[in-house]
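Asker: Structure provided below as structure tokens; questions to follow.
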Amino acid sequence: MTSAEMTSPNNNSEHQAIAKMRTMIEGFDDISHGGLPIGRSTLVSGTSGTGKTLFSIQFLYNGIIEFDEPGVFVTFEETPQDIIKNARSFGWDLAKLVDEGKLFILDASPDPEGQEVVGGFDLSALIERINYAIQKYRARRVSIDSVTSVFQQYDASSVVRRELFRLVARLKQIGATTVMTTERIEEYGPIARYGVEEFVSDNVVILRNVLEGERRRRTLEILKLRGTSHMKGEYPFTITDHGINIFPLGAMRLTQRSSNVRVSSGVVRLDEMCGGGFFKDSIILATGATGTGKTLLVSRFVENACANKERAILFAYEESRAQLLRNAYSWGMDFEEMERQNLLKIVCAYPESAGLEDHLQIIKSEINDFKPARIAIDSLSALARGVSNNAFRQFVIGVTGYAKQEEITGLFTNTSDQFMGAHSITDSHISTITDTIILLQYVEIRGEMSRAINVFKMRGSWHDKAIREFMISDKGPDIKDSFRNFERIISGSPTRITVDEKSELSRIVRGVQEKGPES
């Protein structure tokens, strides 16, 4: 099967669509609606270090490995030896492909001893060399890295532009699908440094590496794919050991199946409050101030999975593995034994150790390798530090979307800013994404500090509306009765309600009579 078979136009369609060539770059074919237009040139533009050369090499490598389509790589910057050496870090053996006649690297890099142009500048010789290589190797894919170097080597930009037009026209005449890289000065400035490169190409892809808050965030944007459709806007990506990995969040569809099967939270009373437990493929958010018992709920959640011989992964971003093991053991949970049985995996990392896209990739990789039935993230708020609201929301969408796709039950925690009193759950930008929200908070009752728990929201199920007392003992969580004689608990200012004892006794008797004798 060729790279164009699944994206070729329908012969019966009224309008002839443009066939596309799949790049097999993770996520790119989704946002480009099938890949790059066949027989056309695509300009990949970005500042230094954004991954332009990597994109151009991966485009060729995937074509050779996945579809047995030979390629030609034209380098104006690095030597072929450097390119082959750098590609090895991604597990790509370009030297072997060269020896097998599947890849040809055309060295047009500058002479280290300098060069002097005598007479008029043209690319006729280079064009003929490229043409010869394409014909000899029957190449369908061509990458040129980079156009900027041509401008830097020669001063006459108008002449260089003319020659680039000639080069692109010749490649189009041959029918090669071409990727050309160019450098830009600013992340959100002109598309290319010399302002003419984008007019030479049919398509433009922009790579960015923007500093947001305290972290850098890589994004890819398809600015244009002439004559064909594509998804608009920026999409986050990361560079892994296997190359570029784009997260096409906008391409995600709400097509996952919904299950009526319930799973236990690990706390019997909480299961009762949720109408019998969490739905199997749901995402639960436990939110509250520090110390309200969120990590304890997470621990019970993963312990229950292991007790039922199901696998679980705990992603911890606030506590070390040793601390998690110690705290769990103090509540009667032996996480080490669960790990030995290969039922539990604990992944600990500082949020600042990587960007959100890198953390998302790690989470997806761990899920793919370990195949858990449940995951827990403690906590999302730690990952939100130093990043924009949009980047954080995209991260949460990526995690929840992947968990639902794999039919995994997920319990995430979020630490609220306010120690007591009401706090807006919607400020975290994740309340609408999750299926169930458990609200934990501190309340002051009769001069003493107490904890309260409430099932704030649960999609598709009845749930208890009461605000109940939540106690933590050496045996773990213990949910008591509701604060029946108090109101305004969520606001942080509980007020005692005067209760007429006779009326209250009548209410209790009436409730018992309505319930009737147990069968």
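Cβ coordinates are placed from backbone N, Cα and C, and glycine is handled just like the others.
For reference, Swiss-Prot lists these features for the protein:
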- Glu318: active site, proton acceptor in CII (KaiC 2) (ACT_SITE)
- Gly49, Thr50, Gly51, Lys52, Thr53, Leu54, Ser89, Lys224, Leu225, Arg226, Thr228, His230, Thr240, Asp241: ATP 1 binding site (BINDING)
- Thr295, Glu318: Mg(2+) 2 binding site (BINDING)
- 261-519: domain 'KaiC 2' (DOMAIN)
- Lys52 to Ala: Induces an arrhythmic phenotype, significantly reduced ATP-binding (MUTAGEN)
- Glu319 to Gly: Low phosphorylation (MUTAGEN)
- Asp427 to Ala: Arrhytmic (MUTAGEN)
- Ser431 to Cys: Arrhythmic (MUTAGEN)
- Glu487 to Ala: Constitutively phosphorylated (MUTAGEN)
Asker: For the C-alpha pair, I'd like the distance in angstrom between Gly49 (ATP 1 binding site) and Glu318 (active site, proton acceptor in CII (KaiC 2)), rounded off.
Answerer: 31
Asker: On the three-state reduction of DSSP, what should I expect for Ser89 (ATP 1 binding site)?
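Answerer: Ser89 (ATP 1 binding site) sits in coil per DSSP, no helix or strand.
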Asker: Looking at the recorded positions Thr295, Glu318, Glu319, which has the shortest Cα distance to Leu225 (ATP 1 binding site)?
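Answerer: For Leu225 (ATP 1 binding site), the spatially nearest of the recorded positions is Glu318.
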Asker: Out of Thr295, Glu318, Glu319, which of these recorded positions is nearest Thr228 (ATP 1 binding site) by C-alpha distance?
Answerer: Glu318
Asker: Give the distance between the Cα atoms of Thr53 (ATP 1 binding site) and Glu319 (mutagenesis position), rounded to the nearest whole Å.
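Answerer: Answer for this pair: 38 Å between alpha carbons.
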Asker: Taking Thr53, Ser89, Thr228, Thr295, Ser431 as the recorded positions to compare, which has the smallest set of other Cβ atoms within 10 Å?
Answerer: Ser89
Asker: If you measure from the Cα of Ser431 (mutagenesis position), which of the recorded positions Ser89, Thr240, Thr295, Glu318 is the nearest?
Answerer: Thr295
Asker: What does DSSP call Thr240 (ATP 1 binding site) in the simple three-state scheme?
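Answerer: DSSP assigns Thr240 (ATP 1 binding site) to strand.
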Asker: Check Leu225 (ATP 1 binding site) against DSSP and tell me helix, strand or coil, would you?
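Answerer: Reduced to three states, the DSSP call for Leu225 (ATP 1 binding site) is strand.
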